[in-house]
Amino acid sequence: MADIIERIRSQDEYREFYELATKIRNQKLLTDAELHSLNRHQQEVSDNEIKLLTEAWRSSYWNNVGRQLKNQALEPTIACRLLKEISETEALPAYKHVGHHFSTLDQLLTILYNEPQSVAELLNSIDRNDITSNDSTIQVLFHLVYSCALYPEDELKIAQVVCNLLKLQLYRSGSEMRTILRKETSISTRFYKHFVELIHPTMVYLTKALRKGVLDVIQLGSFWLDIDAKQSTARFLRDNKQNEDRLPEYRALVVSKLVDFVDTFLENISKALPMLPPNLNWIIRDIFCSLYEVVDDVSAIELSHACKDMIVSNLICPAIISPQKFGVVDNDVRVGTIVNHNLVQIAMIIQMISLREFESPPEEYKEFLSQCRNTHLISEMMDALLVEKLAPDVEITSLIANGTAESDMATKSSFVGTVADVNVLIKIIRNAPSTSDAKLSRILSVCDKLPATISSTTQKSHFDNLEASPKISTLRNIHRKVQHSFKRTGDSFNDINELGAKQGEALAFGKENFDLFYLEYSPKNYKDVAEADRLKKKAEERRQLADLEKLLEPTPAPKETPVENNLIDFSSGSAETNSEHLSDSTSVSPEPLTSTEELQIGDQGVGGEQRGKLAKLKSLSDRMKKGITQSNTLSDIREHLRRSGSFVKPPPSGIPTSSSEQNLPDVATGPRDDILAKYASISSIKEQKPALGNLIDGTASASSTPRKEPLEPYYSSENLVGCRAFQDTLRKMITVLGNISYLPRIGYRNETKQNEWDKKVLLGRFLDGVLVETEHRREYGLAAQLREVKRCIELFEHAGVEILMDHLKLNEAEQDKIVNGMREERASLMRKSNDISSLEQRVLLNRRLTEQILVDFLMRTFLETGFNNKHTVGKTQEVTAVLKFYDEFKYLRAQDERAEFLKNLLTFLRDRLMQNVDWNFATDTMMSRAMTTIERYVIFAVYDNAFYPNRDADHHRDKLLRGTIAKVSDVVTPVNDFLKIPEHLHGEAPWPSAQAELSMLDIYVTAQDKLNCVVRCCDVINNLVALSSKNAVASADDLTPVLVFVIIKANPRALLSNVQFVETFAGDRIESGRDAYYWVNFKSAVEYIKTIL
């Protein structure tokens, strides 16, 4: 049946038009859809990028708050309010904050971004070795100009600034290079520290290099590792006086453990060298290669050790000491005093290994250095960085940084910062001394265009206006402020008396400090100094040439115009009024005055101008009275007025002299032609200067009129495809057929005449059918377009229509190329959107780490000193409650009583925290984090009693089970029958990621953290099972057997005590939900292991 229908349709003469119109319509729909999707996706990507840059700014400011708290430059009492203000700040377009200065600011930021060498020289000139001022300067540049090194291009620009700045200051220091790096007070070392601590690739490298070693040290537990033998002896004798004979054995154990840890760290650092960020590698290499040839022999040795210090002493050792700060381990892991002490000892030994070639190590280090097996790895690592062949990524970075190759790295689309940041930046630049350097001079000159201090032009919020409104009484304002400030206070108002003092402290962080804006950045807008000077010189030459052409332009000679007998008496009182009426009643504009004429008129003044008008009119009247022939037309009179050098203007009075004059706009309020002329090109000015006489008379001399080339005819049968008629018709048909959503059904066929019809006739009948349908639907606009198409087709002969149809078919391929181009652009936008999402996750991770560090610091302050009774003598209620908990917890024997006691304490501390004035401003995530920190802080001190309620019995039980599991672990495989692991899951065995997660179970101190560890382990297994089976989620039959195998292989140190601890203190968190499901599977696996042993 389908073949019959196709055979019938193939005989239809209109089929070609139907198919062509359908294809054009389909292409139009597809193109419109792609264009709409493209525009929508572009807007989404643009909005998401602004949100990303805003979030990066917030994260940077949170880091700044953390540094100020650590340096005691910021009161902890206002930290929550400040963080809340930062979190709620949204970016607006720059012009809404800085007004008309946004273009100058854009120019300044673009120059700073693209000239890192100039920025380095600028910073070097203002360096005063003051940590506070240097950190403030670096902070502004870091997040305002370089967007927190978010994009690869931003990271490279910061690397160039750091590298050039270090080269300037290290070369100046000579043999004191390492001293500068150790002090960390100069702006170069502060910038380097900022760079390595905050860029994401550095954190990735440190995680790879240090995570395993740090976790090993944490799992060591409460065992002190001391380099100093005297300190180690004192610790041992204090705890084991009766076993003094075993002191040598204890000291040997300490030394062996320290040596093993150091060797492990050095091995992992060396293995992680390929993950070292290319920009950091390039900085070290470029500094060494650039300065090695220009310094003396002593300084060259100093330089090599300085480069080693930049990696070991200034990056690796600080990360070992503070692993949570660099994201090496999670903040969920409690790093106590003993663990921190042990990490410091390890870092000191590694630093001494790197220095031993330059300095003789102290006596207490020699014992460790002689036993370490991997001391050579640091020298080999530095040789790889400084001497050996560059890695491809580092070589590309070097070429781009040195200007040899153009950068193809992704970059940002906007600058994001606050008005306060801009003011700090202006102050920094203006403090720089004057210089002869062209690039620095340009930066200073652009900065001078900005005011010394910029104030935001944004209107105040509705809430602020409401507060200032006199219509609201004072009592109502106070009531609303109290309600707003004490939204979490509840029934306790013990801290109301401090409200005024707290608000006074917070004035330092007013709203104007966080007027956040975004300013569009385009690399195409940047011109280097040489290019800018060239363009400026070229523009000056064009201006001088234009002035010269104006001076050399000939003035047309006046010609006599005969005037007929009918004279107009210009000497009468109505002469001026008549002339004004004549001048206003025509639409022809006078010829613009030359510069000489303008100068003459300007010198005459107002009175002189009026006297000149009257004198010239009187002269013209006298000439007419003496017998000059007069014309009945007005053009001749205007010609006389033009030749006389003045065109009569309306009188200065407010009374109009003609009806048309009432409709003329006021000159003072209208656009100034002389101002607009400044922005017009020379060519447009020339085109707008026709002679006034030519416009009036309609004649012009042959010498003044340019000779025009004859235009090609609109339709040409000889050049059919190239004529304008063909191109216009083709375009119109594509447009009209693309807008038609229906096609006519022509059911009548005249067989007698059908053979005589050609394509032109058939096309006309087809369009007639479309036109009738269009008119019936009252689509008058489309109907008009169809008539126009029919009119255009009538121009062509039958062969021309054939060619036209062929070109319509060829246009289909061109439209396909356009659609493919749109699809490629959409794919590019999708990749960029995915990159933005990845960068957002990175920013949120860094912010979460910063938030955890900040909340931990604030919680320690809250528990140790108390916020609400800061100025009173004695312990706060929080500290008293915690100390009471420590004293009474050890006397409780039943685990249920202990769990209830801990729950009551946490509830009390949460209530006290909610009643605190300052913590009313904390976000929900901060409150949740605060309670987690409080629980860790409290349980850490009583962990041994809570974890081992039966003391030695629990220890013995865990030790016995672990030994038995260890024997099974050596022989167990996934194919053992007692495991009953499905065969299709064997491909992912032995599930090392799950084993690694479960092996950290003992390092957590709270029930929730231990439960999270089990959940992560089960999640890993679930994801791996999903890879090997078609099921998206693993069932219990898949999960439990694999979990049994993982537990046996991981073999936690205190498995049974961990299960007991979570069951006791986790509470309702293991009663329902996803965590409860995983916990039930874990308990089942543990019970099964106990039965098979």
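Quick reminder: no glycine exception, Cβ is built from N, Cα and C everywhere.
The Cβ of VAL65 (mutagenesis position) has LEU74, ALA79, LEU82, LEU83, ILE86, LEU854 as same-chain neighbours under 8 Å, each 6 or more residues away in sequence. For the mutagenesis experiment VAL65 to Asp, the note given by Swiss-Prot reads: In ar483; shows endocytic defects.
Per Swiss-Prot, the feature domain 'Ras-GAP' maps to 156-389; the stated evidence is sequence analysis.
Here Swiss-Prot flags 955-1093 as domain 'VPS9'.
One entry in Swiss-Prot concerns the mutagenesis experiment CYS1017 to Tyr. Its note says: In ar507; shows endocytic defects. Under the three-state DSSP scheme, CYS1017 (mutagenesis position) falls in the helix class. Within the same chain, residues at least six positions away from CYS1017 (mutagenesis position) with a Cβ under 8 Å of its Cβ are ALA994, GLU997, LEU998, LEU1043, VAL1046, PHE1082.
Recorded in Swiss-Prot as a mutagenesis result, TRP1079 to Arg carries the remark: In b1015; shows endocytic defects. Under 8 Å, Cβ to Cβ, and six or more positions away along its own chain, TRP1079 (mutagenesis position) finds LEU1011, VAL1014, VAL1015, VAL1062, ALA1066, ILE1070.
In the three-state DSSP scheme, VAL65 (mutagenesis position) falls into the helix class. Per-class residue totals from DSSP over the domain 'VPS9' (955-1093), listed helix then strand then coil: 103 helix, 0 strand, 36 coil. Per-residue pLDDT, averaged over the domain 'Ras-GAP' (156-389), rounds to 89.
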